[in-house]
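**Student:** Annotations for this protein, taken from Swiss-Prot, read as follows:
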- H107: substrate binding site (BINDING)
- H149, D151, H340: Fe cation binding site (BINDING)
- T195, W325, R352: 2-oxoglutarate binding site (BINDING)
- K122 to A: Affects the binding of 2-oxoglutarate (MUTAGEN)
- E137 to A: Exhibits relatively enhanced activity and affects the inhibition by 6,8-dihydroxypurine (MUTAGEN)
- D138 to A: Exhibits relatively enhanced activity and affects the inhibition by 6,8-dihydroxypurine (MUTAGEN)
- H149 to A: Impairs catalytic activity (MUTAGEN)
- D151 to A: Impairs catalytic activity (MUTAGEN)
- A167 to D: In xanA1; impairs catalytic activity (MUTAGEN)
- H340 to A: Exhibits only 0.17% of the wild-type enzyme activity (MUTAGEN)
- N358 to A: Exhibits a 23-fold decrease in kcat/Km and affects the inhibition by 6,8-dihydroxypurine (MUTAGEN)
Amino acid sequence: MPAITVKPLTPPAGSAIDFGAVITDVDLEHLTDGDFSTIRSALYTHLVVVLKNQHQLTPKAQYELTRRFDPSATQYGHGKTLDAKRSILHPDLKTIPHQPQVQVIGHGFIDSYEGLENITLKHPHHRTFHRDPIPQEDDYDSTRFYRWHIDAALYGLNPPIVTTLLAVKVPGGRRQTVRYDDGSGETMDVPLGTTAFASGERMFELLSEEDKEFALSSRVEYAPHPYIWMSPARSLPTGLGLHSDDLELPLSELPPIDESAIQILPMVWKNPATGKPALQIHPSAVRKIHCGDGTVIDDLKKVREIAYKLQRPAISPQYVYAHDWEEGDLVLFHNRGVLHSVVGAFGEGEVRLFRQCNLAAGEGVVPYRE
């Protein structure tokens with residue numbers, strides 16, 4: 001086969017996205033070191049890489065590709081947290097029996113797939129997580145960013161380097177309007193069931209010099225067992241963090257806490273290939289901010305307000321890439337350089353089936369400023 005070519009995404013009209021690339025012809029079942037090197041370089045350079053026509057990709061090959069970015073990684077990025085019934089992640093994922101690092105996600109009834117029989121998948125609807133959902137009568141045409149996040153346990157396990165997401169079955173073609181509903185008046189036209197991406201590198205670039213310095217010198221402390229801790233809380237309408245209504249579970253109601261597993265991570269992470277800084281904060285899981293002068297901000301409302309102020313500019317419509325899924329698309333995204341969100345709500349009979357793989361990294365994130 002000829003050498004694979006990487007083509008940067010052409011931004012749609014009115015978009016200012018400066019990330020994303022497409023690779024059309026690559027045999028992932030027989031991936032040469034040279035072709036993998038091209039894909040790896042593309043991931044770090046473009047942050048989101050779409051590999052077209054991967055209908056035949058096996059779960060094993062998907063796992064092996066994901067692991068090739070980090071050979072020391074072997075276990076699913078959230079470990080066994082899915083076993084916790086109270087975790088907000090619990091309902092959304094099912095595991096492939098013969099390749100347990102690969103999850104099945106989607107919407108609707110699937111009679112048989114890769115050893116899973118008679119499963120009903122549920123695409124998360126924003127009304128299950130947002131405090132003030134869109135009225136029912138507007139629900140068919142309008143939607144929200146469900147939850148902007150990084151794929152990471154944020155407790156014990158290191159954030160995965162890459163997530164791979166394969167579209168096996170995609171319902172056809174209608175579009176929806178994402179409403180921000182935050183007073184900005186912003187909306188975004190998106191394909192049904194898109195996955196939305198925002199660049200952490202652009203997020204950092206958009207900061208004032210003062211905010212850049214604050215971000216570079218500060219670290220975020222995440223809650224222990226964050227997806228259980230946050231489970232009663234409800235999201236802002238932008239999907240970028242939570243309302244501070246004192247609904248989080250008290251630490252005494254969480255599973256046993258290992259203090260050494262609590263993560264305090266830099267706000268700004270360094271791209272290992274390009275050296276660029278990316279503002280990478282999981283806004284729903286933040287609990288404290290450790291400032292450069294040694295002080296700790298532990299007022300949760302204030303912590304969330306600071307994170308929101310830093311992150312909100314980069315999720316305005318012109319900076320968001322909303323991928324228009326086609327069956328056979330395998331999207332790789334640099335989980336340490338972008339935030340992403342589920343989007344959309346499916347109607348009766350709209351069936352979607354995706355496979356996802358991410359692996360807890362062998363090494364921790366690299367701070368931009370040591």
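Every residue gets a Cβ built from N, Cα and C, even glycine.
Situate these features within the shown structure.
**Tutor:** Applying an 8 A CB threshold to same-chain residues 6+ apart, the list for H107 (substrate binding site) reads L121, K122, H123, P171, G193, F346, E350, V351, R352.
Neighbour list (H149 (mutagenesis position), Cβ cut-off 8 Å, at least 6 residues apart, same chain): H282, P283, S284, A285, L339, H340, S341.
When secondary structure is read from DSSP and collapsed to three states, K122 (mutagenesis position) falls in the coil class.
Sequence-distant contacts of E137 (mutagenesis position), defined as residues of its own chain at least six apart whose C-beta falls under 8 angstroms from its C-beta, are absent.
For D138 (mutagenesis position), no same-chain residue that is 6 or more apart in sequence has a Cβ closer than 8 Å to its Cβ.
For D151 (mutagenesis position), applying a Cβ distance below 8 Å and a minimum sequence separation of six or more within one chain yields G77, P159, P160, T163, N335, H340, N358. In the three-state DSSP scheme, D151 (mutagenesis position) falls into the coil class.
Taking Cβ-Cβ distances under 8 Å and a sequence gap of 6 or more within the same chain, the neighbours of A167 (mutagenesis position) are W325, E326, E327, G328, D329, L330, V331, F354.
According to DSSP, H340 (mutagenesis position) sits within a strand segment.
Under the three-state DSSP scheme, N358 (mutagenesis position) falls in the strand class.
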**Student:** Just how spread out is the 2-oxoglutarate site if you go by the largest Cα to Cα distance in Å among T195, W325, R352?
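**Tutor:** Per the listed residues, the maximum Cα distance equals 13 Å.
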**Student:** Select one residue from K122, H340, R352: among these recorded positions, choose the one with the most other Cβ atoms within 10 Å of its Cβ.
**Tutor:** H340
